[in-house]
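K.L.:
Before I ask anything, let me first share the structure, which is written out below as structure tokens.
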Amino acid sequence: MQTIKCVVVGDGAVGKTCLLISYTTNKFPSEYVPTVFDNYAVTVMIGGEPYTLGLFDTAGQEDYDRLRPLSYPQTDVFLVCFSVVSPSSFENVKEKWVPEITHHCPKTPFLLVGTQIDLRDDPSTIEKLAKNKQKPITPETAEKLARDLKAVKYVECSALTQKGLKNVFDEAILAALEPPEPKKSRRCVLL
């Protein structure tokens with residue numbers, strides 16, 4: 001059975017772990033526990049063939065900047081996450097996350113993933129952002145960034161309501177399997 005390695009990166013507290021737990025167990029975790037490094041595996045059927053989707057969670061906190069890339073070798077696809085209600089996490093996609101993964105894995109495809117879309121219409125969240133003269137990130141803004149950074153595409157979801165959740169992983173699998181160039185050379189290798 002072929003394995004697809006999918007690594008999830010992004011700022012701390014944008015919902016990377018919730019995304020993975022909600023997808024793999026259909027349950028939403030109730031409390032926030034920062035991740036050091038976890039992985040999950042699910043079997044998915046693609047075109048009648050079973051694949052193991054290996055999902056690797058990483059810590060977004062800066063303390064782990066030297067440790068995190070140890071999970072990058074052999075990655076088939078990255079999910080670069082930001083919260084649609086955290087403009088700073090969106091900014092860090094461009095400033096930190098995409099430079100980091102493209103430095104270590106220049107040929108590995110990645111998707112830009114907007115999380116916490118259930119909060120985009122939440123009055124108290126909107127109010128908090130407005131106090132700092134900020135607004136939630138729109139899909140159009142995120143799609144433009146995805147194009148500028150050469151992401152495979154932009155997808156968004158809510159781990160809480162599961163809206164768009166399965167699509168994120170379906171698109172990740174497609175990105176890992178679609179060969180714009182020979183498959184072997186696209187895996188991340190640290191020398």
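Counting begins at 1 with the first residue displayed.
For all residues, glycine too, the Cβ spot is worked out from N, Cα and C.
None of the noted substitutions appears here; every position holds its original residue.
Per Swiss-Prot, GTP binding site is recorded for 10-17, 57-61, 115-118. Experimental mutagenesis at this site is recorded by Swiss-Prot as Gly12 to Val, annotated: Constitutively active. Interacts with PARD6 proteins. Does not inhibit filopodia formation. No effect on NR3C2 transcriptional activity. Among the mutagenesis entries in Swiss-Prot is Thr17 to Asn, noted as: Constitutively inactive. Does not interact with PARD6 proteins. Inhibits filopodia formation. No effect on NR3C2 transcriptional activity. Quoted from Swiss-Prot, the note on the mutagenesis of Tyr32 to Phe is: Abolishes AMPylation by Haemophilus IbpA. The note that Swiss-Prot attaches to the published mutagenesis Gln61 to Leu is: Constitutively active. Interacts with PARD6 proteins.
Map the listed features onto the structure and describe their local environment.
P.N.:
Mapped onto three states, the DSSP output places Ala13 (GTP binding site) in coil.
If you take the C-beta of Thr17 (mutagenesis position) and look for same-chain residues 6 or more apart in sequence within under 8 angstroms, you find Pro29, Val33, Thr35, Asp38, Asp57.
In the three-state DSSP reading, Tyr32 (mutagenesis position) counts as coil.
The Cβ neighbour count for Gln61 (mutagenesis position), using a 10 Å radius and every protein chain shown, is 14.
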K.L.:
For Thr58 (GTP binding site), what is the secondary structure state per DSSP, taken as helix, strand or coil?
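P.N.:
DSSP assigns Thr58 (GTP binding site) to strand.
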K.L.:
Counting other Cβ atoms within 10 Å of each residue's Cβ, which of the recorded positions Gly10, Gly12 comes out lowest?
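P.N.:
Looking at the recorded positions Gly10, Gly12, the Cβ with the fewest others within 10 Å is that of Gly12.
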K.L.:
Provide, as an integer number of angstrom, the distance between the C-alpha atoms of Gly12 (mutagenesis position) and Ile117 (GTP binding site).
P.N.:
17
K.L.:
Looking only at C-alpha atoms, tell me how far Gln61 (mutagenesis position) is from Ile117 (GTP binding site), rounded to the nearest Å.
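P.N.:
Their Cα atoms are separated by 22 Å.
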